[in-house]
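Colleague: Handing you a structure now.
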Amino acid sequence: MGIVAETSQNGDTSLCSEKKFTVPQPPSIEEFGIVKPISRGAFGKVYLARRKNNSKLFAVKVVKKADMINKNMVQQVQAERDALALSKSPFIVHLYYSLQSANNIYLVMEYLIGGDVKSLLHIYGYFDEEMAVKYISEVAMALDYLHRHGIIHRDLKPDNMLISNKGHIKLTDFGLSKVTLKRELCMMDILTTPSMAKPKRDYSRTPGQVLSLISSLGFNTPAGGRTQGSLNQQTEGMRGNASTPLLMKKRESLVKGNKLMISCPEASLSSPSIPVKCLTPNLLKCRTQFATSSTSSQSRICLSSLESECGSPRWENCSQDAEAPPYFNSSRVKDSSSEQARSKKPTGSSASQNLKRLEFAFSPIVDRRTGKKAGFQDETGELSDTPLATLNAKGVIRKCLYENKAQEKPKDFDKTGQGELGKFTSSPDSPPWLANGSVAPIQFNDEEKTEKMGVKRNYDLVEKSPEQELLQDKKTNTDYKRGCAITDYPVSQSTGLTMEINSLFLSELRNSANKYASDRKSEDKYISAPRTLEKLDSGNPVAKNLLCELDDNCERDGEVSSTSEGEDRKERLNQDSSSTGMSVTENQIDRDLSHVDKSIKELSFEESQSENSEEITPDNKGIPFMAENDERVQSKYEPNTSILPDSLQNVLASPAPASAMTNPRRKPMVAFRSYNSPINVSNVSEPSKISMNSADKIHFSLECTGSFPMAVTPAQNKVQGLIETPYRTPKSVRRGGIQVDHERILGTPDYLAPELLLRKSHGPAVDWWALGVCLFEFLTGIPPFNDETPSQVFQNILNRDIPWPEEEEEVLSVNAQSAIEILLTIDPTKRAGLKDLKAHPLFHGMEWEELQYQPMSFIPQPDDETDTTYFEARNNAQHLKVSGFSL
């Protein structure tokens, strides 16, 4: 009964007590070979790769971990992998494997040979109505599938629509997507992934694929440094190994196995670990020097092809990759020791053995199929977080670096780096090769920064996240050293690329909004004179948003007593800000915010002390605090926006309480930091205790910030006697407003929805807005809000300025224009969805359940299976240069 029987030589039969099973394992990136690069996006590059065992073609998206850490995009990479892993739809690109190495993440997806719709649009100019309707229908089905499973794409555009070999559309590039799954993927999520009504074998996944898709993505890269909690433990472990034999013995007992001892004692006495990113050129030189990467053993002892090509600074020409981040374009310190030692060092067996050990320790993705421990794996079956997490790898790499230091000759830096060299060589903790002056001269470039190998960078050279860069004052173009000249405004093509929207772009919108309010001043008594901020393009965005939104709400918040008082208010504001550096608005806050009992300044720390506080019961403690669901409160706080144009009524209208909320008590002077002073964005707090009676006041406070708190805890009924000064502004509130989840605006300017620009809470409606933009672009050839600069694009979006074609041969049909109108609705609650599109006359006669089988207008005709010419039109139009390499 399931027991294997074996027959011996004498014919007797015996029962075998063991049965061997093949344990499924995810594949290694070594099993894929690069064919050619395909395209490049904002956060990664895509390559055409071939599986070595079955010659099947895949599209491999390579994302650098250090790049994602520097851009603060770690969570977005995780969201992209999860969104693709959870999706099984004929209109969404299929993800096969999710692999990773020490420096990169590899998403192995299906290869769609037809290219992207953006390239096809550049070739066609524009699509006819039938072709555009078919494409929009398939994309609408994909969006509906994603939204039903809690996924918002948030970067929908023709660039992210791929064409299959039969001409059908599939969505890709979920790098900015939002997944409601608040945990890591498990096997049940992959196995029970919702699919079509009749699942096909095309959507089934092998055990190796499932294991790779549920694996945790580790961003503890050697280049970026280990940032997780295991850093201290691993550091202590390495220090223990390098200190005394007693601690080394203790570590051996913990891992329950004997480790290879280091043959050179000087390696254990060296300085702390060196970043792997700087060791890659040395490794490549050593490979060339000793010629150990033969054809028979290349896949076993050498770096993987993808790892060496994508991780090495030598792989790409920096001049060809001008749009890459400065971190990867910076020049490296040349290792002259390897160049000098080529003619001096013998290529003996010991050197070759050391190189093998170095490469074996450096690459964590080799020797996956054998029973040996790859990447110095211990007997517990768990790989270390990084290849340098063990003492063996650390010692081997240092040994290779220190071997020839006695033969090196001191050389001087150029004048640009001479000061830095003296600073590090004079330190007692500096590495021996710096102490001996054995650093090769660097050919300094005035437009690049230099990163020293093995030396911790200064603060000025540390890569900063986008939020940290916004905290600094704006610099001029001459302050930045770039590989190419930059203009005052980006070119028109840049509005079609994915980017992070800075406050610099949004500040121009506020200026135009203030100008518009000034023009309407004489017509409406509820709008006061606009107040222009001092420096909208510098300082912290949180403080600017707080002040701008307070100004916008207060200007529509009631009748100003007199014009002279407003002018007097401005004079005092300018005097205080120029003398003390603080924007003190005493009378302004007194008059404009005197009606608000609890504004955003006290929301984090203070309670409303009302005599008739409502008792919290199990019946009412689940009531949401959003007063927009209450018709009584909504009618009470309805603002007067009838004087505004129809296109701006829904955008600029804010349900801020007007003069109906009266409070006879005057508030004290409130001080805000200056616009130019840096503010710590992370030093904010969530609301802790809010009474149930202040629901209406909470509503106004939340509208000031354009978001809602993550959690609101009602206050206890007992009176706390520690609150003696309920109107004191807490210190942390002066540093900015409540931190919201979606503070950054990421996306392509032409396709952003108005609620994203206004930093309001958003949902799946942002994808339907982008679909309306795509429909207009399909029929006309250009996006409806396209302009010269991103700020002008944003202004067109908020104004809903759509340039409808007027000529006879280019005019859109009534049904097409109506479909665009219902998709490009400012109010996200009234925006059309799949149900509305199915009932629209433009899509009349469309067989929605059989879309994947309908004949398409365009069917790719490639020269061969590796033809990538359908991707070139978009790359050339957007000036994207895909780096080449030698196979």
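Backbone N, Cα and C define each Cβ position, glycine as well.
Keep in mind the model shows the original residues, not the substituted ones.
Sequence annotations record features per position, and here Swiss-Prot assigns active site, proton acceptor to ASP155. If you look up Swiss-Prot, you'll see ILE38, SER39, ARG40, GLY41, ALA42, PHE43, GLY44, LYS45, VAL46, LYS61 marked as ATP binding site. The domain 'Protein kinase' annotation in Swiss-Prot covers 32-843, and the record cites sequence analysis as its basis. Summarising the annotation, Swiss-Prot assigns domain 'AGC-kinase C-terminal' to 844-887 and lists sequence analysis as the type of evidence. Experimental mutagenesis is annotated in Swiss-Prot for GLY41 to Ser, with the remark: Abolishes serine/threonine-protein kinase activity and ability to regulate mitosis. One mutagenesis experiment catalogued in Swiss-Prot, ASP173 to Ala, is accompanied by this note: Abolishes serine/threonine-protein kinase activity and ability to regulate mitosis. For the published mutagenesis THR221 to Ala, Swiss-Prot gives the following note: No effect. A mutagenesis experiment is reported in Swiss-Prot for this position, THR244 to Ala, and the note states: No effect. Looking at Swiss-Prot, the entry for mutagenesis of SER363 to Ala says: No effect. The mutagenesis experiment THR748 to Ala is recorded by Swiss-Prot, whose note states: Abolishes the ability to regulate M phase.
Tell me about the setting of these features in this model.
Modeller: When secondary structure is read from DSSP and collapsed to three states, ASP155 (active site, proton acceptor) falls in the coil class.
Over all protein chains present, the Cβ of GLY41 (mutagenesis position) has 18 other Cβ atoms lying within 10 Å.
The Cβ neighbour count for ASP173 (mutagenesis position), using a 10 Å radius over every protein chain in view, is 25.
Taken residue by residue with DSSP, THR748 (mutagenesis position) is part of neither helix nor strand, so it is coil.
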Colleague: Within 8 Å of the Cβ centroid of the ATP site residues ILE38, SER39, ARG40, GLY41, ALA42, PHE43, GLY44, LYS45, VAL46, LYS61, which other residues of the same chain have their Cβ?
Modeller: VAL62
Colleague: According to DSSP, which of helix, strand or coil covers ARG40 (ATP binding site)?
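Modeller: It is in a strand.
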Colleague: According to DSSP, which kind of secondary structure is ASP173 (mutagenesis position) found in, if we only use helix, strand and coil?
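Modeller: The three-state answer is coil.
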Colleague: Which recorded positions from the set ILE38, ARG40, GLY41 come within 10 angstroms of ASP173 (mutagenesis position), judged by C-alpha positions?
Modeller: GLY41
Colleague: To the nearest Å, how far is the Cα of GLY44 (ATP binding site) from the Cα of ASP155 (active site, proton acceptor)?
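Modeller: Approximately 15 Å lies between the Cα of GLY44 (ATP binding site) and that of ASP155 (active site, proton acceptor).
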Colleague: By CA distance, which of the recorded positions (ILE38, GLY41, ALA42, VAL46, THR748) lies nearest to ASP155 (active site, proton acceptor)?
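Modeller: Nearest by Cα distance to ASP155 (active site, proton acceptor): THR748.
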